[in-house]
Amino acid sequence: MSDGWSDSESAAKAKTGFGSGGGFGGGNNGGSGFGGGKNGGTGFGGGNTGGSGFGGGNTGGSGFGGGKTGGSGFGGGNTCGSGFGGGSTGGSPYGGASSGFGGSTATSGFGSGEKSSAFGGSGGFGGSATGFGSGGGSFGGGNSGFGEGGHGGGERNNNCFNCQQPGHRSSDCPEPRKEREPRVCYNCQQPGHTSRECTEERKPREGRTGGFGGGAGFGNNGGNDGFGGDGGFGGGEERGPMKCFNCKGEGHRSAECPEPPRGCFNCGEQGHRSNECPNPAKPREGVEGEGPKATYVPVEDNMEDVFNMQKISEGLMFNKFFDAEVKLTSSEKTVGIKPCKTFAEANLTETMQKNVAHAGYSKTTPIQQYALPLVHQGYDIMACAQTGSGKTAAFLLPIMTRLIDDNNLNTAGEGGCYPRCIILTPTRELADQIYNEGRKFAYQTMMEIKPVYGGLAVGYNKGQIEKGATIIVGTVGRIKHFCEEGTIKLDKCRFFVLDEADRMIDAMGFGTDIETIVNYDSMPRKENRQTLMFSATFPDSVQEAARAFLRENYVMIAIDKIGAANKCVLQEFERCERSEKKDKLLELLGIDIDSYTTEKSAEVYTKKTMVFVSQRAMADTLASILSSAQVPAITIHGAREQRERSEALRQFRNGSKPVLIATAVAERGLDIKGVDHVINYDMPDNIDDYIHRIGRTGRVGNSGRATSFISEDCSLLSELVGVLADAQQIVPDWMQGAAGGNYGASGFGSSVPTQVPQDEEGW
């Protein structure tokens, strides 16, 4: 380039900048720059007269630390100068004669010289093929540069260590694992063991902290010598002796500590770490533990959009719901119940009847036929029914009908929020969905239903419910918070509902918080309130725990076999190892794996697909891969802000992003119109979560498809065989063999025992 930083002609004309007046390489007349002025200029640490700067002046200059005249220092002057790069006669400790650091002539130096060398030449800061701290010819570029501890600055390379692509870590890399060189001990440099296992005497570590230039110094060649070496510009200290993390003593690591181990950070007890602690997580002290405050204020959809958004027409397989066996059990010998075959028999108000019809409901499903009259008669209920069978309406409609009939509503005259019904959900998205479902049924009535969940701006959320809310639906943490501060008053609560109850009771933390809520002094005891629990899965252990919240004469409603999969969903399985998953996914979506292109007529553009993964980073990685293949994809997971999560669901619902890549936050309860295909890129940890995931398709009798990637170490194979059999679907031969305990000839080529792999919502 003709106007490089070190070009002598440009440097003479410029007023500021690297190598110009007032700039990083010195000025022309009296300029104060990083390299001193031409006459009388002061630079980085310069003096008063004769200009002593970081690059020295032209006359009588002295460098970094030099004297007033003729001194020697960092980039000495024209005469008798010496220092960092030396002057014309003063030797060449760094960079050779006549090439001082900001040197004496236009030949070369800090801010001058030829294009091919010098500060800012074609090769970068310092000339040659590489520049100042450059990883590949740029100022601070690549993995090292100007200012980074250890390398001299620049941005750190965060690409995958395995494939060198951005957006994920090597542990999440979908590419085949590359061979690595054998690792050696950090202490003795011998292979076969790590430094903590090393039997050699521990070697002291070299200093690594400091400032400008980092541990590898400005201009050094790998050691700790050089400009800014051993701590950088301004120096640093050598690292002190290693201390044990457990006892803070010197001379050993925590793994070798003779003192008793420190207790769990959460509860203080020994024997486990905080991430394994069975006790509820304690709030962290200080600003750092509080996290950023939520600022999201949602824009509510108008009612016509709400009615249309979640209106799913009955599919051709709708009658399959009515083939299921219905089983009622109770401590009472007989339960006097007449199923309501139509909504006209459900004792709904005239306005609610119209709203139900407007919402697209025409015929009651089995869970609705039995739950509607049982709730109306005042029974506590534990209900289990297939995904997509209308459980939300089964508890909302009778609750709202009874409250309206009794004129038992939270009004402004009560002076605060006295809800008659509390509905708890495991995720924010499900809470928002139930809220909108309730808005439909309560349309043009006097009933107010409000959402309360994390991610919403606290002030906004509080202001909404202080106006009064007969029904509150939300997540446990935020509701508990408002109860504790007195915003939500539970004195008049008549109904307590747990949706996805098995997850609410079984998940660590949820159960304890639920107990806290029901045990508040203001909360009516279970004998004086009605408790309802609904889910598509209800393991025996959870049923046992759930009984503590229910009255003795509660009714258990089981539609078909407890925990059975939706029969409207065709379940398929792809045998593949981890390294093969990415290509399998691309093939399923109609993407050419060689060219990363997609035909415009591909179904992926017209049908909605949900892809479930276990890790947030993998969700973002796959979305990036699909987007590069011109497939509109978006993610939803716990690390995204609520504004982003809500927008992701909105775009998926309206079809502008036909592929949604999700973690566990989207596996339960979400009722999204037009989801044709669910792909389990990563299998869940348990069979119940599998049932819920595939239940995002096949809603209200519409046919759906679920494809799961099964690897050799999947622990769910035997349970999957049972799920397929219960759903009256064909079990592949290789899965039958695997369910017996060995994969055999029909499995993965050898007899390998099934291995259980080792092991997401705040408010």
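Cβ coordinates come from backbone N, Cα and C, glycine included.
As given in Swiss-Prot:
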{"type": "DOMAIN", "residues": "372-556", "note": "domain 'Helicase ATP-binding'"}
{"type": "BINDING", "residues": "A385, Q386, T387, G388, S389, G390, K391, T392", "note": "ATP binding site"}
{"type": "MUTAGEN", "residues": "K581 to N", "note": "Partially abolishes the interaction with kgb-1; when associated with W-588. No effect on the interaction with kgb-1; when associated with W-589"}
{"type": "MUTAGEN", "residues": "L588 to W", "note": "Partially abolishes the interaction with kgb-1; when associated with N-581"}
{"type": "MUTAGEN", "residues": "L589 to W", "note": "No effect on the interaction with kgb-1; when associated with N-581"}
{"type": "DOMAIN", "residues": "592-739", "note": "domain 'Helicase C-terminal'"}
Enumerate same-chain residues with a sequence separation of six or more from T387 (ATP binding site) and a Cβ-Cβ distance below 8 A; give 'none' if the list is empty.
A536, N566, I691, H692, I694, G695, R696, G698, R699
Let's see if you can do this one: DSSP helix, strand and coil counts over the domain 'Helicase C-terminal' (592-739), in that order.
60 helix, 27 strand, 61 coil
Considering the recorded positions A385, L588, L589, which residue's Cβ sits among the greatest number of other Cβ atoms within 10 Å?
A385
Once A385, Q386, T387, G388, S389, G390, K391, T392 are set aside, which residues in the chain still have Cβ within 8 Å of the Cβ centroid of the ATP site?
T365, I367, A394, A536
If you count other CB atoms within 10 A of each CB, which of K391, K581 wins among these recorded positions?
K391
What's the number of neighbouring CB atoms sitting within 10 A of the CB on G388 (ATP binding site)?
24
Counting other CB atoms within 10 A of each CB, which of the binding-site residues Q386, S389, T392 comes out lowest?
T392
Reported mean pLDDT - the domain 'Helicase ATP-binding' (372-556)
95
L589 (mutagenesis position) -> DSSP, reduced to three states, gives coil
What is the Cβ neighbour count of G390 (ATP binding site) at a 10 Å cut-off, with all protein chains included?
22
